[in-house]
Amino acid sequence: MAEAAAAAAAAAAAGETSASSGSAAERDPDQDRAGRRLRVLSGHLLGRPQEALSTNECKARRAASAATAAPTATPAAPESGIIPKKRQELMKWNGWGYNDSKFFLNKKGQLELTGKRYPLSGVALPTFKDWIQNTFGINLDHKTTSKASLNPSDTPPSIVNEDFLHELKKTNISYSQEADDRVFRAHGHCLHEIFLLREGMFERIPDIVLWPTCHDDVVKIVNLACKYNLCIIPIGGGTSVSYGLMCPADETRTIISLDTSQMNRILWVDENNLTAHVEAGITGQELERQLKESGYCTGHEPDSLEFSTVGGWISTRASGMKKNIYGNIEDLVVHMKVVTPRGVIEKSCQGPRMSTGPDIHHFIMGSEGTLGVITEATIKIRPTPEYQKYGSVAFPNFEQGVACLREIAKQRCAPASIRLMDNQQFQFGHALKPQVSSIFTSFLDGLKKFYITKFKGFDPNQLSVATLLFEGDREKVLQHEKQVYDIAAKFGGLAAGEDNGQRGYLLTYVIAYMRDLGLEYYIIGESFETSAPWDRVVDLCRNVKERIRRECKEKGVQFPPLSTCRVTQTYDAGACIYFYFAFNYRGISDPLAVFEQTEAAAREEILANGGSLSHHHGVGKLRKQWLKESISDVGFGMLKSVKDYVDPTNIFGNRNLL
């Protein structure tokens, strides 16, 4: 009975796919929703129906997506998190995020964010202008120039093996050799990459972009690449900040950009085991949106949630801001399917834990596209929390704030998210405060400032602020909140209000747009991260920030750089630290060289002070010069041996890590 019902559900879901084989604009959203519910139902009844369901839908998708040198695609609707084939119709080709979202200074000199996607969109931020002028010494009348559009004649030509192309056409896997599609997938979002897009061009870009729609498509692509000795560079959301997507300049083989964005479905949800089986190209925001319809979430929320994908999370060992409740990606993944040149890697069962030698999953997690393509994954889900509350705490200084976070970690009572900003980062956040709506609100803000700085004696140039996010059962959240604030009080912390905490988290998804604004005014900057033991956190933060200031001064940067940090994740034995640095490069002949030398010096300082090479950004090509010393010669040799066995002819040749 259950098998028959599940078979009917699977058949209906497959039929829905066939019926919706037209463009995205022709699809009925109610029909799509019904199809997802049928997949959920089939998951309940059979537990693991994905094999038959995936094959049926894969065939339907391939039939609907005939191979073409210039595939057309309808941009995703604003409420959808699906990345379209033609990414440039929805997203910036030479900057961060959506085309309709951009920071600018209006006629009154107030900062605004265009579009309607974010809570800050259309909101006037009146104090930012003074902050950016005072911090960087810039003249707002001096603006840089950049290329307004991509000129195909400026891009390297596409060189594709003709025999491969002939066989590819038989598979009906969609592809493109157009310059804009190839350039869009030739980079991530490191400062160097964006700078090149604005003012130059990459020496090497993919020769062809392929859009598989299911696991079987990926198997065919990898087999063809092995047959013709081609290079594959997988891409998910394209949010890499480690040069992970940059094509090796001396690669002479045809380079395939294998774009997983059309592998974006939840294949089933199992409410008994609280797991969901998903395709690896689904973005974080789309995954959360669909799960929310059924009352669930993963809780995995990296800052790149809008665009990064499940496959990208796994391949870089990602971390989310609410890991204190839900865990990092290594805690969430139950099962995965990976296509390699040697074949498919997949465990035979989905048990919660196994003692079967070294965990095969951990060979894939953090492999950064060097071993194969992650096509599907089973991940843990949780019921959507019933209650969420923000908060903030002001400390007299950064050191006392760190001591408080250490005690919270020791007592294992950290909220879903806790972030501690140093003073400069607090000042930056304060510069992004919206215009007050009334005299009364302004008066209250003045009272709060007076109370903290005059009555309690906090120095405005020393104080540090922690933002908090609690979620779960309402009664437990309120108890948890009291426990955290009681600990904070022992370290001189003062409750600074729910609004300040919420505003801090509202900036999470728009802060990346700020770099594009800076580039317009001769400001280049970047963020980078590390993790360190608790007893090294304060010294590491101080020494790295000072090293950045010293390096910039020695290299001729005329105005002191912005050099700031925050503690953004806490653990029993240490913390993750995020650094931001930026400087005014006007008058410097080679700003990229100065930037890269300063960033490298900061990384050297991190390692010298007991920090890790990376907490969650990964290694890529940007940091691989330090990998061997980080994991030892023997450890490095082990990684290389795995690579040599799984991919002996270097089909996955992005040259990350090794």
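The backbone N, Cα and C atoms fix where each Cβ goes, and this holds for glycine too.
Original residues only.
The annotation active site, proton donor/acceptor is assigned in Swiss-Prot to Tyr578 on the grounds of experimental evidence. Look at Tyr578 (mutagenesis position): DSSP puts it in a strand.
Secondary structure from DSSP puts Thr370 (FAD binding site) in coil. Less than 8 angstroms from the CB of Thr370 (FAD binding site) sit Lys643, Asp647, Phe652, Asn654, Arg655, Asn656, Leu657, Leu658, each of them six or more residues away in the same chain. Annotation comment: Swiss-Prot describes 234-240, 303-309, 316-319, 368-374 as FAD binding site, evidence class experimental evidence.
Long-range C-beta contacts of Arg515 (mutagenesis position), restricted to its own chain and to partners at least six residues apart, with a cutoff below 8 Å, comprise Gly95, Trp96, Leu191, Ile194, Gly525, Glu526. DSSP gives Arg515 (mutagenesis position) a helix state. Taken from Swiss-Prot, the feature substrate binding site applies to Arg515, supported by experimental evidence.
Positions annotated as domain 'FAD-binding PCMH-type' by Swiss-Prot: 202-384.
According to Swiss-Prot, the mutagenesis experiment His300 to Ala carries the annotation: Loss of activity. Cβ contacts within 10 Å of His300 (mutagenesis position), excluding its own Cβ and spanning all protein chains shown: 26.
One mutagenesis experiment catalogued in Swiss-Prot, Thr309 to Ile, is accompanied by this note: Impaired FAD binding and protein stability. Loss of activity. Reduced to three states, the DSSP call for Thr309 (mutagenesis position) is strand.
Mutagenesis annotation in Swiss-Prot: Ser367 to Ala, described as Strongly reduced activity; the structure shown retains the original residue. The Cβ of Ser367 (mutagenesis position) has Ser315, Leu657 as same-chain neighbours under 8 Å, each 6 or more residues away in sequence.
For Arg419 (mutagenesis position), other Cβ atoms within 10 Å of its Cβ number 24. Record note (Swiss-Prot), mutagenesis Arg419 to Lys: Strongly reduced activity. The unchanged residue is displayed.
The annotation that Swiss-Prot gives for the mutagenesis experiment Arg419 to His reads: Loss of activity. Following the DSSP three-state reduction, the secondary structure of Arg419 (mutagenesis position) is strand.
Listed in Swiss-Prot is the mutagenesis experiment Leu469 to Pro, annotated as follows: Impaired FAD binding and protein stability. Loss of activity. In sequence order, Met321, Lys322, Gln388, Lys389, Tyr390, Gly391, Pro415, Ala416, Ser417, Ile418, Gly501, Tyr505 constitute the residues six or more apart from Leu469 (mutagenesis position) in its chain with CB-CB distances below 8 Å.
What Swiss-Prot says about the mutagenesis result for Arg515 to Leu is this: Impaired FAD binding and protein stability. Loss of activity.
Listed in Swiss-Prot as a mutagenesis experiment, Cys576 to Ala is described as follows: No effect on activity.
Swiss-Prot gives this note for the published mutagenesis Tyr578 to Phe: Loss of activity. Over all protein chains present, the Cβ of Tyr578 (mutagenesis position) has 21 other Cβ atoms lying within 10 Å.
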Practice item. Sequence order is fine: just name those mutagenesis positions in His300, Thr309, Arg419, Cys576, Tyr578 with a Cα within 10 angstroms of Pro234 (FAD binding site). Key: none
Practice item. Tell me, in order along the sequence, which mutagenesis positions from His300, Arg419, Cys576, Tyr578 have their CA within 10 Å of Ser308 (FAD binding site). Key: none
**Study point:** Entry from the recorded positions list Ile374, Cys576 having the most other CB atoms no farther than 10 A
**Key:** Ile374
Point to revise | Candidates His300, Thr309, Arg419, Cys576, Tyr578, namely the mutagenesis positions, that fall within 10 Å of Gly238 (FAD binding site) by Cα distance | key: Thr309
Check your understanding: Rounded to a whole number, how many Å is the Cα of Arg419 (mutagenesis position) away from the Cα of Ser304 (FAD binding site)?
Key -> 17
Exercise for review: Across all the protein chains here, work out how many other Cβ atoms are within 10 Å of the Cβ of Gly238 (FAD binding site).
Suggested key: 24
Revision key, fill the gap. argmin Cα dist to Cys576 (mutagenesis position) over the binding-site residues Ser304, Ala318, Ile374 returns Ala318
**Study point:** CB contacts for Thr309 (mutagenesis position) [other CB atoms within 10 A, all chains]
**Key:** 29
Revision key, fill the gap. Smallest Cα-Cα separation from His300 (mutagenesis position) among the recorded positions Thr309, Ala318, Ile374, Tyr578 is shown by Ala318
